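Asker: So Swiss-Prot says this about it:
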BINDING   HIS185  Zn(2+) 1 binding site
BINDING   CYS186, HIS218  Zn(2+) 2 binding site
BINDING   CYS186  Zn(2+) binding site
MUTAGEN   ASP82 to Ala  Abolished binding to -Gly-Leu-Asp-Arg C-degron at the C-terminus; when associated with A-131
MUTAGEN   PHE130 to Ala  Abolished binding to -Gly-Leu-Asp-Arg C-degron at the C-terminus
MUTAGEN   ASP131 to Ala  Abolished binding to -Gly-Leu-Asp-Arg C-degron at the C-terminus; when associated with A-82
MUTAGEN   TYR163 to Ala  Strongly reduced binding to -Gly-Leu-Asp-Arg C-degron at the C-terminus; when associated with A-193
MUTAGEN   PHE193 to Ala  Strongly reduced binding to -Gly-Leu-Asp-Arg C-degron at the C-terminus; when associated with A-163
MUTAGEN   LEU597 to Ala  Abolished ability to promote ubiquitination of target proteins such as GLI1
Amino acid sequence: MEGLAGYVYKAASEGKVLTLAALLLNRSESDIRYLLGYVSQQGGQRSTPLIIAARNGHAKVVRLLLEHYRVQTQQTGTVRFDGYVIDGATALWCAAGAGHFEVVKLLVSHGANVNHTTVTNSTPLRAACFDGRLDIVKYLVENNANISIANKYDNTCLMIAAYKGHTDVVRYLLEQRADPNAKAHCGATALHFAAEAGHIDIVKELIKWRAAIVVNGHGMTPLKVAAESCKADVVELLLSHADCDRRSRIEALELLGASFANDRENYDIIKTYHYLYLAMLERFQDGDNILEKEVLPPIHAYGNRTECRNPQELESIRQDRDALHMEGLIVRERILGADNIDVSHPIIYRGAVYADNMEFEQCIKLWLHALHLRQKGNRNTHKDLLRFAQVFSQMIHLNETVKAPDIECVLRCSVLEIEQSMNRVKNISDADVHNAMDNYECNLYTFLYLVCISTKTQCSEEDQCKINKQIYNLIHLDPRTREGFTLLHLAVNSNTPVDDFHTNDVCSFPNALVTKLLLDCGAEVNAVDNEGNSALHIIVQYNRPISDFLTLHSIIISLVEAGAHTDMTNKQNKTPLDKSTTGVSEILLKTQMKMSLKCLAARAVRANDINYQDQIPRTLEEFVGFH
């Protein structure tokens, strides 16, 4: 029956109404109920024949299912739309989101709930607003769709239409008394979303309907949002309409100019100077009431520059692009505040431009500043940390000097991020745990790349001590992957992933130097993963024993000298010797096997099945247990 259900689903998906009817012909009522309620899974989607037919716009199939087989319109599934995964979507939601008007009308006329919500509280009306289908929006509203239902982030239909740039839908919703001043969780209104996206006609429409100029949760007005996003026409429109004070007006112009200086998509150094100069003139417009800047203290990442405080100072850097780039970053940090989520992006972009031009020192200064800002704001920094591993690897590959204090600084930030991501994994909901775990493991790999890079860098004794302290700090936290791997397991494992953007030019695993360094910093040599394997169990399975003999030899020596038990058994009761996959690793292991009397006694206890639980000290119980 399951195979037949697959054919039924395929026919519905492809709009083959006659095939579908033939497949269902002469079936019992219970069989039909099973076949038409069967949830098929494909590419991360879960849907019934009705849902997939509606999603793909097959009106004839939908009509057959509704009128002849009385399929329930409230069936729900999981579908993908524009890269988003939608859980709890009905056929009506899918048809509305995909723009299939005929199917929408069929479903509504057969009693589909126009206000049914998905898991994230999205309605069919919201789906139609996202797609900009005014005809579907009107039809749903005329059939009692509630325009005020917001999703789980309190984001309304008006907001999504404003952000996506659907002017006609926005106008219609406003005419239907949608609230232009409703706020999303982040504190943003429809005007914020329209301003950020640069939809000037929608901004005009919202102003006409008396949309209020308010700050969002990050202290940003629609005017500031437009300026930060380089939407000059929206900024000028809001300045001409909005009743804003002199300081707000000046800061909007400054922010606009500053944003043009370091924006990948909208870079325009001429506009940078133009708007910064306009703002400066406004500061000095009234000689009796000059509005002085409250400049930031000099910041090392910005070359310890001080922001221009008068027209003459600004004129002096007009032809100096580098100075204008730094001026832009300083202005943004002053106006937005160091804790603003958007401050770091242009800093990272400018650093990347320096890296592309082989100006690595400038790049690292900026990226370290951005990293500190993001960690201070409790942002996820796994991409930032990986970026450092990539640029350090590139530098080593090009024989450029990587400074040990820079590595130590990034390692310190990495330890902090891993500690925070360990807590996130513990406290996060089941729905988000997979992503959180991915980020956490990515941080562990990045830490190992940085340790590997440190072994290829000239370090003073003092610098090496500082680096070792960070390694010790992380080892002390005992971070584990899903498989229960410690840092030591990862260091000796050929399956440890290595990022392929510059990093794999410098880093590889198993890695003898990283293994030795981890052991020197206190890594537990006999720690086991979820399968009871120690690092020694892992390395003896290395499949390049000839071409990479030195690595294999060095790691086995390091592990044994650090106290690895060569007779330790895993959950399959296998010792490292049993797990050895090559003659070379077997020989290396045998030459290193120095069985202590303590180990021989423990093996004898296990081999003869002697009861030792609660008969010997607890520390010895564990020792006997892994033999």
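Even glycines carry a Cβ here, placed using N, Cα and C.
Here the structure is a predicted model, which means the values were calculated and not measured.
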Asker: Using all protein chains in view, find how many other C-beta atoms are within 10 Å of the C-beta of PHE193 (mutagenesis position).
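Answerer: If we count other Cβ atoms within 10 Å of PHE193 (mutagenesis position), we arrive at 25.
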Asker: Comparing the mutagenesis positions ASP82, ASP131, which residue's C-beta has the most other C-beta atoms within 10 angstroms in this structure?
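Answerer: Counting every other Cβ within 10 Å of each candidate, the maximum falls on ASP131.
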Asker: Compare the C-alpha of HIS218 (Zn(2+) 2 binding site) with the C-alpha of each of the recorded positions ASP82, ASP131, TYR163, HIS185, PHE193, and give the closest one.
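Answerer: It is HIS185, whose Cα lies nearest.
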Asker: At the Cα level, what's the spacing in Å between ASP131 (mutagenesis position) and ASP82 (mutagenesis position), rounded?
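Answerer: ASP82 (mutagenesis position) has its Cα 10 Å from the Cα of ASP131 (mutagenesis position).
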Asker: Which of the three DSSP-derived classes (helix, strand, coil) applies to HIS185 (Zn(2+) 1 binding site)?
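Answerer: Its secondary structure by DSSP: coil.
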Asker: Please report the Cα separation of PHE193 (mutagenesis position) and TYR163 (mutagenesis position) in Å, rounded to an integer.
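Answerer: On Cα coordinates alone, these residues lie 5 Å apart.
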Asker: Validating a neighbour-count step here. Other CB atoms within 10 A of the CB of TYR163 (mutagenesis position): how many?
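Answerer: A 10 Å sphere around the Cβ of TYR163 (mutagenesis position) contains 22 other Cβ atoms.
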Asker: Could you measure between CYS186 (Zn(2+) 2 binding site) and TYR163 (mutagenesis position) for me? Cα positions, answer in whole angstrom.
Answerer: 15
Asker: Where ASP82 (mutagenesis position) and the residue listed as 'Zn(2+) 1 binding site' are concerned, what is their Cα separation in Å, rounded?
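Answerer: If we compare the Cα positions of ASP82 (mutagenesis position) and the residue listed as 'Zn(2+) 1 binding site', the gap is 23 Å.
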